[in-house]
Amino acid sequence: YIDAETMTLHHDKHHATYVANANAALEKHPEIGEDLEALLADVEQIPADIRQALINNGGGHLNHALFWELLSPEKQEPTAEVAAAINEAFGSFEAFQEAFTAAATTRFGSGWAWLVVNDEGKLEVVSTANQDTPISDGKKPILAL
């Protein structure tokens with residue numbers, strides 16, 4: 001359970017600020033386009049004067065956007081395909097839950113726990129600090145907390 005006050009703060013303040021700051025950085029270099037996922041997949045292509053701003057704020061936007069997309073008022077079970085991939089990667093859904101919980105609860109300071117598809121097409125649990133996104137490490141996030 002996450003209370004309404006926390007969700008409002010994250011949506012109306014944090015996420016809105018990440019969007020505004022990412023847009024301000026992108027305005028300085030319109031030639032690079034606005035595809036944050038592509039830019040953050042190869043951060044070296046981002047001009048040095050806005051690189052950290054896009055890593056922080058673009059990452060914050062992408063992370064929160066996925067988080068909002070995944071929220072549901074009702075408990076949802078994974079699809080059969082995802083459940084099979086979880087069982088293959090972790091041995092059981094319970095083992096996945098333990099790994100995901102550990103990633104979320106052992107992160108010092110702010111950050112995220114992720115279920116990602118790695119470059120080998122396999123599921124893994126990772127944690128990132130602050131607003132870093134696993135996209136920058138070549139991973140595709142499918143669950144975020």
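Quick reminder: no glycine exception, Cβ is built from N, Cα and C everywhere.
In sequence order, His64 are the residues of the chain that are 6 or more apart from His10 (Mn(2+) binding site) and have a CB within less than 8 Å of its CB. Per Swiss-Prot, Mn(2+) binding site is recorded for His10, His64, and the stated evidence type is similarity to another entry.
What Swiss-Prot records for His10, His64 is Fe(3+) binding site, and it gives similarity to another entry as the kind of evidence. Secondary structure from DSSP puts His10 (Mn(2+) binding site) in a helix.
Long-range Cβ proximity for Asp119 (variant position), meaning a same-chain Cβ under 8 A and a gap of 6 or more residues, is found for Gly138, Lys139. Secondary structure at Asp119 (variant position), as computed by DSSP, is coil. Among the natural variants that Swiss-Prot reports, Asp119 to Ala is described with the note: In strain: CIP 102503T and NEM1250.
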